[in-house]
Amino acid sequence: MSSTQQQQHQLFSAVEQNDVTKVKKLSSKKKISKSNLTSFDQYGQSALTIALKNNNEEMVELLLSLCVTLKADINTFDKNGFSALHQAVSSDDRILMRVLQYENINVDVQNDDLNTPIHYFCQKFRSPNCQEPFQLFIQKGVNVNAQNKNGETPLHKAIFNNSVRLMMVGLLLKNGANVNLATQFQESPLHYAVRLGREDLVSVLLKAGADVDCVGTKERKTPYQLAVEEGNKDMTARIKKYKDLFDWLQKHGFEQYKDAFLKEEMFLDELGEMSEDILNKMGITSTGTRLRILKETSNLANEQTKKPKTPELIIEEDPTPPDTPDISGLRHSLHTLRHVGEVNIINDNELEYTEKLGAGSSGKVYKGLYRGKEVAIKVLKSMTESKEIEEFKKEFQIMSAIRSKHVVHFYGAVLEPKLCMVMENCSRGSLYHVMDNNSLDIGWERTFRFAIETVRGIECLHKWDPPIVHRDLKSLNLLVNDKWEIKVCDFGLSRFNTGSNLETLVKMRGTFAYCAPEVYYGEQFSGKSDVYSIAVILWELVTRCINGRYERPFSEYKNLQHDFQIIIQTAKKNLRPTIPNACPESLVSLIQDCWDPNLENRPTCTDILSRLVTIENEYRSNIQTWNNLIVPLPKNQE
């Protein structure tokens, strides 16, 4: 074996064994050459390809540095026809980012099948953090409309991504992907989405202007015909809705305004409401065109038997508890947690991320799919300190212990590659956001339902064995599902009320407007502290009902500019939000009892429920009298 072959063998052996120290030693002794970095092992892999497959970030970083120093080209193909970037798109997001940041990286390099790295990225990348590497691709000038041998674009490939397909499709469309590029069989991404049976994907592609009349040469079917064949009534109806609009636009010569109609969601059943204001929103300025559109939409309205549009109503449905997922057991690190019943440890490949819902100090929240169910996925930030791990375990412990229809359902946790909590998705958002939506009519019936379900959720926690104190109860932490049911959530600050947790419970937590006075004075946080928070939520609900719009607690006190001022005033001056004058005395009394400065005087959740039922019966016996108390404030009043 020659010295060059010996060096090459030593390098490949060290990389295969993830021995970074050995590679550094070889480098320091000048035993790694440019040819070593561009050579292949018996399986046709380069040293960098091996490091990428091993997902070893430190090794990849080291080899990339050596490529720069020795001027080795990382864009060359291995014996399997793949470049380093083709391989990197299947790696951890940090590793992919590092390869993309390499100065001379070729993002459009094609393999034997003419697939570019972004083809594979769109199909195989798993992390919900797909936006950052995608933007690097864009900055490097990637061709998002590149076609492989079969004519497939990255958009076609994204349809097959089992983890982040909807997010990937969205990124592609926002960055110039042509929604109507077809394969050699004349099939568009819309054909692929219909076959997959994903109505959400179909909707996104249609809104982007997908051609509904494109006929595939293999089966001689349009996407609409495929949907009919699949027997998917909802998808068929959706595609027909777009097809009818496109046909109408073509018939009257308005095709060039298709995107404007789609953006404003002006379909055939809405065209009768066309107005000058809507045309302004659509950006249609030509006087002649505006007159023609108004004339044709008016004619259409006269032809149709129009159904009167009604404001959004809150519909009562029979409540059904969520299904309990299969249990796969606990990992060793969580097995010793006390009070934990059955819980599911979820593999990351069982999840599909569909939409980013928000971000906070603890991480990001995505909407997604788990075993066909729509879920919320809380992806926690990287946890490197033992304190952060302990906080995760405590929330995991609480979530795993509770099984109640009044508490957001916990499906399980993902432990790698990132810590995630997988929960029931409540599509209407928080109770705060529901109350803050002025288009919703929240009368007394809805107020009582929201109040009773909130208290039942907290009662469930307080009656658990051992009892659980929420500690961060507020309208933002009460979620509303599509059936308008309240679900208690966010147990990041919650604790079992046991001896070992007393010291932790003393620490001030939660939002100050909902915080009980005893917490300010450093006393033990108890179930009665949660009851104080319930009082503020009852105040929010009653005020929203009577005034017809949401008012923030303590917003009437203009001198209180900061949250900490609120807790000082509530504790030292016994300040409370102002209850509306029109509020029935029975509700006034209940709210005041719940936020009594002396925690011993506050009722239990069971007592609150009993009183709420009595008050609701009082309302039902005097519905007109109670409804007369609702006098909405002017919309422009602060």
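Note: Cβ is positioned from N, Cα and C throughout, glycine not excepted.
The following features are taken from Swiss-Prot:
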type	residues	note
DOMAIN	240-303	domain 'SAM'
DOMAIN	351-620	domain 'Protein kinase'
BINDING	L357, G358, A359, G360, S361, S362, G363, K364, V365, K378	ATP binding site
MUTAGEN	K378 to A	Loss of kinase activity
ACT_SITE	D472	active site, proton acceptor
Which listed residue (L357, A359) has most other Cβ within 10 Å, given these are binding-site residues: L357
K378 (mutagenesis position) versus D472 (active site, proton acceptor) - Cα distance in angstrom: 18
Three-state secondary structure, V365 (ATP binding site) (per DSSP): strand
Cβ neighbour count (within 10 Å, all chains shown) around G363 (ATP binding site): 19
The domain 'SAM' (240-303), counted residue by residue under DSSP: helix, strand, coil: 48 helix, 0 strand, 16 coil
Spatial separation of K378 (mutagenesis position) from G363 (ATP binding site) - C-alpha basis, Å: 7
Residue pair K378 (mutagenesis position), V365 (ATP binding site) - Cα distance, angstrom, rounded: 4
Distant-in-sequence Cβ neighbours of V365 (ATP binding site), under 8 Å, six or more positions away: K356, L357, G358, A359, A376, I377, K378, V379
DSSP-derived class (H/G/I helix, E/B strand, else coil) of D472 (active site, proton acceptor): coil
Cβ packing number for K378 (mutagenesis position), 10 Å threshold: 23
